[in-house]
Amino acid sequence: MSVTYDDSVGVEVSSDSFWEVGNYKRTVKRIDDGHRLCGDLMNCLHERARIEKAYAQQLTEWARRWRQLVEKGPQYGTVEKAWIAVMSEAERVSELHLEVKASLMNEDFEKIKNWQKEAFHKQMMGGFKETKEAEDGFRKAQKPWAKKLKEVEAAKKAHHTACKEEKLAISREANSKADPSLNPEQLKKLQDKIEKCKQDVLKTKDKYEKSLKELDQTTPQYMENMEQVFEQCQQFEEKRLRFFREVLLEVQKHLDLSNVASYKTIYRELEQSIKAADAVEDLRWFRANHGPGMAMNWPQFEEWSADLNRTLSRREKKKAVDGVTLTGINQTGDQSGQNKPGSNLSVPSNPAQSTQLQSSYNPFEDEDDTGSSISEKEDIKAKNVSSYEKTQTYPTDWSDDESNNPFSSTDANGDSNPFDEDTTSGTEVRVRALYDYEGQEHDELSFKAGDELTKIEDEDEQGWCKGRLDSGQVGLYPANYVEAIQ
């Protein structure tokens, strides 16, 4: 009940009570909230599925990029395999996260969607059938009691008004006795007023008590009817709560990769791959394929022969090919076939270079003939090899010429500048960049569309020009990325 009327206590119950008229609406609203919570849970799982998909894509892209970098990079042997195993782990884990995404959307999401559709039925006029049924049930259960309560409130108000009038009449009579100007007739009227007020108080009190008694008589039935409708709402909510618990347990199983057998296998195999890395074996392989363990075609005495096609000198053999191919000599061993892609380097050449190669690789000619060989390094740049391949220098022949010595102090320290020589050929031309270009190697220029620079060498057969930025930096750039300034 909303108010308990007791002459001795007069305790007022909180107006927030469920039994107050209209306070059942919170229970009715819970039904609408259940429908909204189904939508919220679906949105929650949908966002998580998107995160799983994005993470899987990022893992795949990361693994692809780093696999290429490692395979083309300087790492070799069993440590290279261990490193690549980390990328394999990412690719396999990516597949598992895509499976998680599929499970969340195809199973959990759809399950909630179907349950929501079955549990809540929309009406033509708006709202849900379940909400209206609960609203009507509570209203019907509360209507008789609310009517009696209204009568009690009216009787209460009338009784309190009568009591107030009685108190006011008594106060006026007391004041009139102290006033000598009032005649007996006026005093008699005040006394009659008091008597009438007392009768009204008794009458309204009797009606008030009678109304309360009737209200008390209807209260048990009211409580029973309200409890019955409330329990129906509780049963409906219990189904939703149990369903949510069931779905969340399914979500937990789909998200928990630690219980997936293939997930454990991934990291067990990754650990085995890393532990299989053997530094001693890698060093032995490098010694056999790139170190003192390599075979050598030591110079031997060669008889002169009139058949030049069969007795070409080593110098003349190099002139007969269009390019110079440097290939590591395979040794007998377990890992003789594990040469990196950077082990073989193809260098295009031209007739002018052939002459210089001839002179620079002859160990018996004067050193004065090798002065121009350094500048030819730039003319044999191959743009389609990795940065690691470009930085490797393997001489095709022995020479005491420092320009062809891969172990000279300049090359060993990595400080040689291919543009230190005066490489300017032809007339310098001012050009303007048509597009943005970001240099991919240390000897390439970077610029933005609209930037101006100076072309100092014409386009080569690879489609590259040499230019100089206004900052003084000299390097290569694609010829079709610029136009001459008129």
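Sequential numbering from 1, following the chain as shown.
Each Cβ is built from the backbone N, Cα and C atoms, and glycine gets one as well.
Although substitutions are noted, the structure shown does not include any of them.
As annotated by Swiss-Prot, domain 'F-BAR' applies to 11-282.
Per Swiss-Prot, domain 'SH3' is recorded for 426-486.
Reduced to three states, the DSSP call for ASP40 (mutagenesis position) is helix. Same-chain residues at least 6 positions away in sequence with a Cβ under 8 Å from that of ASP40 (mutagenesis position) are not found in this chain. For the published mutagenesis ASP40 to Lys, Swiss-Prot gives the following note: Slight increase in affinity for membranes. Increases membrane tubulation activity.
Quoted from Swiss-Prot, the note on mutagenesis experiment ARG50 to Asp is: Slight decrease in affinity for membranes. Nearly abolishes membrane tubulation activity. Counting only same-chain residues six or more apart in sequence, the Cβ atoms lying under 8 angstroms from the Cβ of ARG50 (mutagenesis position) belong to LYS101.
Quoting Swiss-Prot on the mutagenesis of LYS189 to Glu: Decreases affinity for membranes. Counting only residues at least six positions away in the same chain, no Cβ atom sits under 8 Å from the Cβ of LYS189 (mutagenesis position).
What Swiss-Prot says about the mutagenesis result for SER313 to Glu is this: Reduced membrane-binding affinity.
A mutagenesis experiment is reported in Swiss-Prot for this position, SER373 to Asp, and the note states: Reduced membrane-binding affinity.
Here Swiss-Prot notes a mutagenesis experiment, PRO478 to Leu, with the remark: Loss of DNM1-, SYNJ1- and WASL-binding. Annotation note: PRO478 (mutagenesis position) sits in a strand segment as assigned by DSSP.
Long-range Cβ neighbours of PRO478 (mutagenesis position) (same chain, at least 6 residues apart, Cβ-Cβ under 8 Å): TYR437, GLY463, TRP464, CYS465. According to DSSP, the domain 'SH3' (426-486) comprises 3 helix, 27 strand, 31 coil.
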